[in-house]
Amino acid sequence: MSRPEELAPPEIFYNDSEAHKYTGSTRVQHIQAKMTLRALELLNLQPCSFILDIGCGSGLSGEILTQEGDHVWCGLDISPSMLATGLSRELEGDLMLQDMGTGIPFRAGSFDAAISISAIQWLCNADTSYNDPKQRLMRFFNTLYAALKKGGKFVAQFYPKNDDQVDDILQSAKVAGFSGGLVVDDPESKKNKKYYLVLSSGAPPQGEEQVNLDGVTMDEENVNLKKQLRQRLKGGKDKESAKSFILRKKELMKRRGRKVAKDSKFTGRKRRHRF
């Protein structure tokens, strides 16, 4: 079965018919509610917090935010059809049309926390030739870090296509300044396995609740080790510098009895541009 990200950009894939079908499905409503409750458990927030819902769609996760803890929330999404469906449902939160890959357009320190359900995997997909997934991830995490208060928390449930996408997301978050890691629910199950990115933007003010990091299983060091292990299993090697490559090849030619130029301080250096 094809993933939605591979079929079309989100603003096209979630058209009017898909938005109504998605919102009206009781199965989708149940799954979204379950994942939102799990995200709230990981956030460990005080009541009446101000939350940003990233990729809010038609507001299924926003309804849970209102019901659980009387949180005030604001949602953003790239699909006009999804937002129109949400407006027709008279949600209590505010809705905004925005591509999260272009950044979070809010004043610094606006939100106590942020949540995202089944959305950030879209950032890893290049819909057009000018969309670079790594740049979009960095822009997203940098602007999100700024939009959160000091000690603000972010939990995102997402569906990665492969381990490389998990690595890219985690490393972009670390570079932006977030601490935290990955929580995997039901890791042994192929069907029910769920990935939750659990992050915190610095230390919270004294007396406030800490982000719930129980079950965090991956950090930046483990990601790098995992990547190295995959390279070894695939037979891949670490990148070799141009100079060491040339010296190795010259040594090989010498052993084979070929005539080879002597080494000098200029061996392996790039030539200057003449013009």
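Placement of Cβ uses the backbone N, Cα and C atoms for every residue, glycine included.
Modelled residues match the original; the substitutions are not represented.
Sequence-distant contacts (6 or more apart, same chain, Cβ under 8 Å) of Gly57 (mutagenesis position) comprise Tyr14, Ala19, Tyr22, Thr23, Gly75, Asp77, Ser79, Met82, Gly86, Ala119. As a published mutagenesis entry, Gly57 to Glu appears in Swiss-Prot alongside the note: Fails to ctalyze the N-7 methylation of the G1575 residue.
Here Swiss-Prot describes Gly57 to Arg as a published mutagenesis experiment; the accompanying note says: Can only partially restore the slow-growth phenotype and the random budding pattern of a null mutant.
DSSP assigns Asp77 (mutagenesis position) to a strand segment in the three-state reduction. Record note (Swiss-Prot), mutagenesis Asp77 to Lys: Fails to ctalyze the N-7 methylation of the G1575 residue. The unchanged residue is displayed.
For the mutagenesis result Asp77 to Ala, the note given in Swiss-Prot is No effect on growth and budding pattern.
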The number of other Cβ atoms within 10 Å of the Cβ of Asp77 (mutagenesis position), counted over all protein chains shown, is 26
